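A.B. asks: Let me begin by handing over the structure; questions about it come next.
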Amino acid sequence: MAMPSSSLSSQIPTAAHHLTANAQSIPHFSTTLNAGSSASKRRSLYLRWGKGSNKIIACVGEGGATSVPYQSAEKNDSLSSSTLVKREFPPGFWKDDLIDSLTSSHKVAASDEKRIETLISEIKNMFRCMGYGETNPSAYDTAWVARIPAVDGSDNPHFPETVEWILQNQLKDGSWGEGFYFLAYDRILATLACIITLTLWRTGETQVQKGIEFFRTQAGKMEDEADSHRPSGFEIVFPAMLKEAKILGLDLPYDLPFLKQIIEKREAKLKRIPTDVLYALPTTLLYSLEGLQEIVDWQKIMKLQSKDGSFLSSPASTAAVFMRTGNKKCLDFLNFVLKKFGNHVPCHYPLDLFERLWAVDTVERLGIDRHFKEEIKEALDYVYSHWDERGIGWARENPVPDIDDTAMGLRILRLHGYNVSSDVLKTFRDENGEFFCFLGQTQRGVTDMLNVNRCSHVSFPGETIMEEAKLCTERYLRNALENVDAFDKWAFKKNIRGEVEYALKYPWHKSMPRLEARSYIENYGPDDVWLGKTVYMMPYISNEKYLELAKLDFNKVQSIHQTELQDLRRWWKSSGFTDLNFTRERVTEIYFSPASFIFEPEFSKCREVYTKTSNFTVILDDLYDAHGSLDDLKLFTESVKRWDLSLVDQMPQQMKICFVGFYNTFNDIAKEGRERQGRDVLGYIQNVWKVQLEAYTKEAEWSEAKYVPSFNEYIENASVSIALGTVVLISALFTGEVLTDEVLSKIDRESRFLQLMGLTGRLVNDTKTYQAERGQGEVASAIQCYMKDHPKISEEEALQHVYSVMENALEELNREFVNNKIPDIYKRLVFETARIMQLFYMQGDGLTLSHDMEIKEHVKNCLFQPVA
């Protein structure tokens, strides 16, 4: 049976066959080759630049070597059958002295290596300890639980430990609440709840008086805080408690205009709530039943009790229901929470889905997820086991889904290969196409809209709900950036503005893992707090250990990258490529590509091969584009097909340098590839390049003939000539995985996955370079070819069509990335190569003009600048 042409065991002659054929046709090296004529002794022929000389050293295996004079390009090009046209490119921005000076002074010391190991172990333990959610005490909710009278009928609290906690945890200023973070709304609410509870139990007179004094002096500060900083349900529960305090005779400033305004807001809100809605289905009103006691039908409300006995996971709301109904499930829930926390309760519990999703998101965005693969899988398996097509909330039995947890879950689960539908977002869309946090409500905040926006970019073809979500959230977030009061409804983060700016500027297809990690290290707050009914913290989400590990790990990896870059620069110079005057020297920018996405230390060889192969695609693209005659280019192509050094003498001098460097490099790559793959790969590499050079040649023929192909004809060839497939197919040999024929069939040139990578790369390249290339005489681009097919449309319309085709292809690429059943590293190679193209050509030709574009800053941040 004939093997597929893409197979590693294709019908390309073996390395030994090539050696024999080449030995007969290269007279300059016949003596050396004959010395190793025995088949058992044959080794691949390779060439080296002689150190400190203009000579090529020809070597056979580990045997002897002979050298022949080789004139540098600037001295003699008289052998050229045509004169190469010199095209001016901006010089390389990253100079040798800078690269050579990188001594990796920030290399991780032995003590830091030990610290990294310790942090990894501690974070693994955090994941293992995730149960129902770790969070801080809520003085407000604890005060409500402390109100419950003993069920035995005695005149005592049922949970005396909670009363004692209130007595022992008043802050120095007389308030109750989270001492770490001051929010007037939060402190006033918690303080009011505590002084009412202590008054009801006729205890803690000193604490009550201090609390009243705090209230009187600080209540006015609420007026200065943004409405978006008001805790959930504040306008419902605060006026109700204020009324209760007045009945108890507490000396509070009830006549403050601001307090009267809050009372008026409560009355207006209650008028807007139809009575039947309260009992029809679970809503966020269940979260604040303690503030609705005068209107609740307690018998009807019990139909909306959660399976765990709570009302929307709120201890305060559940305590209020229990005091009204004596429901045993309510008491069981409160006992369950106190068993976990001892003498206090949080503002909501459990928080199991929220905690797991955000912890996974944290380690992924910080770039340290590779250390926690098993823990991440366990966390996501847990979340998926509680996934609901209506959406999810912060807890597994929460009956009211929210868009924040749902969008985070949809995005992360989808990217990890779980089968989840985007239809889940329809739960949160109103009749006007707007998205909100909860069904039937108009609340939304920056953090939840940011998560919906991030989710919308992992869309599949035909998912209109994702496109609607993208447009809605982009509009909301851009407006939020202009409104200082918009930050934020649900969280107080170190730099949520920075997170939003990054997400809008570098959406999913333009955001590389190392760049996102660098950005999030700067934006991540280990002390971030969230806002529910009160301020609360999530120590397994916001934790200094994550940040410390991220910084140490980033700098460690960066030091490895710097050493690799130095080696690659030496390879470039030793290959004689500094003598080439027709091409771009972009070793650093090209190395940045794999370093930005396959950054892990174990993929060092893959990055090296990726960079070397990519450099050759640039050299040969420049050669075939405008700097070689068609005859010379055909000769070069034939030399590669035959792997034949005898044709070198017929080449122009600079083309000789290209071919010799090419020949040397890929013989070396093939040798190591054979060791890694356990079989010969030279024929495979030759075949990959054969297809590539044929695509280059076809474009050269079009250019010489001034031929403009149809759009489809152009795309078929240009998706190959962009050379991304060549880079990936050769680099894939060095991922540490054995590249089986089965895997190869799913990423070869016939696979949809690779085709989409090439298509999106070609289209984004054309949109940013077609005008400049047209000015240089190029006649074919996606835009020009589409205009040829549709002569009545404008250039702008053609450009927009190309963008549309690209966006659709990127959605299909998402689906291939998620659903392709191959090892993750191969999926990453293909998908991230497509993404890096979107980044490089975001502003313009980011490769050629890198010195004048943001790509320069990305290179610096990824490769040169350590994080502090």
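In case you wondered, yes, glycine gets a Cβ from its N, Cα and C as well.
Sequence unchanged from the original; the noted substitutions are absent.
Sequence annotations record features per position, and here Swiss-Prot assigns substrate binding site to Lys269, Lys489 based on similarity to another entry. Sequence annotations record features per position, and here Swiss-Prot assigns Mg(2+) 4 binding site to Asp402, Asp404. Residues or ranges marked as Mg(2+) 1 binding site by Swiss-Prot on the basis of similarity to another entry: Asp621, Asp625. If you look up Swiss-Prot, you'll see Asn765, Thr769, Glu773 marked as Mg(2+) 3 binding site, on the strength of similarity to another entry. One entry in Swiss-Prot concerns the mutagenesis experiment Trp358 to Ala. Its note says: Decreased copalyl diphosphate synthase activity. One entry in Swiss-Prot concerns the mutagenesis experiment Asp361 to Ala. Its note says: No effect on GGPP binding, but decreased copalyl diphosphate synthase activity. Annotation of the mutagenesis experiment Arg365 to Ala in Swiss-Prot: No effect on GGPP binding, but decreased copalyl diphosphate synthase activity. In Swiss-Prot, a mutagenesis experiment is listed as Asp404 to Ala, Glu or Asn, annotated with the note No effect on GGPP binding, but loss of copalyl diphosphate synthase activity. While the structure shown retains the original residue, Swiss-Prot records the mutagenesis experiment Asn451 to Ala with this note: No effect on abietadiene synthase activity, but strongly reduced copalyl diphosphate synthase activity. The annotation that Swiss-Prot gives for the mutagenesis experiment Asp625 to Ala reads: No or small effect on substrate binding, but strongly decreases abietadiene synthase activity. Quoting Swiss-Prot on the mutagenesis of Val727 to Thr: No effect. Experimental mutagenesis at this site is recorded by Swiss-Prot as Thr769 to Ala, annotated: Increased production of neoabietadiene at the expense of both levopimaradiene and abietadiene.
Could you give the neighbours, burial and distances for every feature on this list?
C.D. replies: In the three-state DSSP classification, Lys269 (substrate binding site) falls within a helix.
All protein chains considered, the CB of Asp402 (Mg(2+) 4 binding site) has 24 other CB atoms within 10 Å.
Long-range Cβ neighbours of Asp625 (mutagenesis position) (same chain, at least 6 residues apart, Cβ-Cβ under 8 Å): Glu699, Ala700, Ser703, Glu778. A helical conformation is recorded for Asp625 (mutagenesis position) in the three-state DSSP classification.
Reduced to three states, the DSSP call for Glu773 (Mg(2+) 3 binding site) is helix. For Glu773 (Mg(2+) 3 binding site), the count of additional Cβ atoms within 10 Å of its Cβ stands at 19 [all protein chains shown].
All protein chains considered, the CB of Trp358 (mutagenesis position) has 21 other CB atoms within 10 Å.
DSSP gives Asp361 (mutagenesis position) a helix state. Of all Cβ atoms in the shown protein chains, 18 besides its own fall within 10 Å of the Cβ of Asp361 (mutagenesis position).
Counted within 10 Å of its Cβ, the other Cβ atoms near Arg365 (mutagenesis position) come to 22, all protein chains included.
Other C-beta atoms found within 10 angstroms of the C-beta of Asp404 (mutagenesis position) number 29, with every protein chain shown included.
Within the same chain, residues at least 6 positions away in sequence whose Cβ sits under 8 Å from that of Asn451 (mutagenesis position) are Ile403, Asp404, Ala407, Met408, Arg411. Asn451 (mutagenesis position) falls within a helical segment according to DSSP.
Within the same chain, residues at least six positions away from Val727 (mutagenesis position) with a Cβ under 8 Å of its Cβ are Tyr610, Thr613, Ser614, Thr617, Thr833.
The Cβ of Thr769 (mutagenesis position) lies under 8 Å from the Cβ of Ser781, Tyr841, Gly844, Asp845, each of these being in the same chain and 6 or more residues away along the sequence.
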A.B. asks: Name the one residue among Arg365, Asp402, Glu773 whose Cα is closest in three-dimensional space to that of Lys269 (substrate binding site); these are the recorded positions.
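C.D. replies: Nearest candidate: Asp402.
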A.B. asks: When you average the Cβ positions of Asn765, Thr769, Glu773 for the Mg(2+) 3 site, which other residues in that chain have a Cβ within 8 Å of that mean position?
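C.D. replies: Apart from Asn765, Thr769, Glu773, the close residues are Asp766, Lys768, Tyr770, Ala772, Glu778, Ser781, Asp845.
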A.B. asks: Work through the binding-site residues one by one (Asp402, Asp621, Asn765, Glu773) and name whichever has its CA nearest to the CA of Trp358 (mutagenesis position).
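C.D. replies: That would be Asp402, the closest of Asp402, Asp621, Asn765, Glu773 to Trp358 (mutagenesis position).
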A.B. asks: Using all protein chains shown, find which of the binding-site residues Lys269, Asn765 scores highest when you count other CB atoms within 10 A of its CB.
C.D. replies: Asn765
A.B. asks: Name the residues of the same chain, 6+ apart in sequence, whose Cβ is under 8 Å from the Cβ of Asp621 (Mg(2+) 1 binding site)?
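C.D. replies: Spatial neighbours, sequence-distant, of Asp621 (Mg(2+) 1 binding site): Tyr696, Ser721, Ala723.
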A.B. asks: Sort the recorded positions Asp361, Arg365, Asn765, Glu773 by C-alpha distance from Asp402 (Mg(2+) 4 binding site) and give me just the closest.
C.D. replies: Asp361
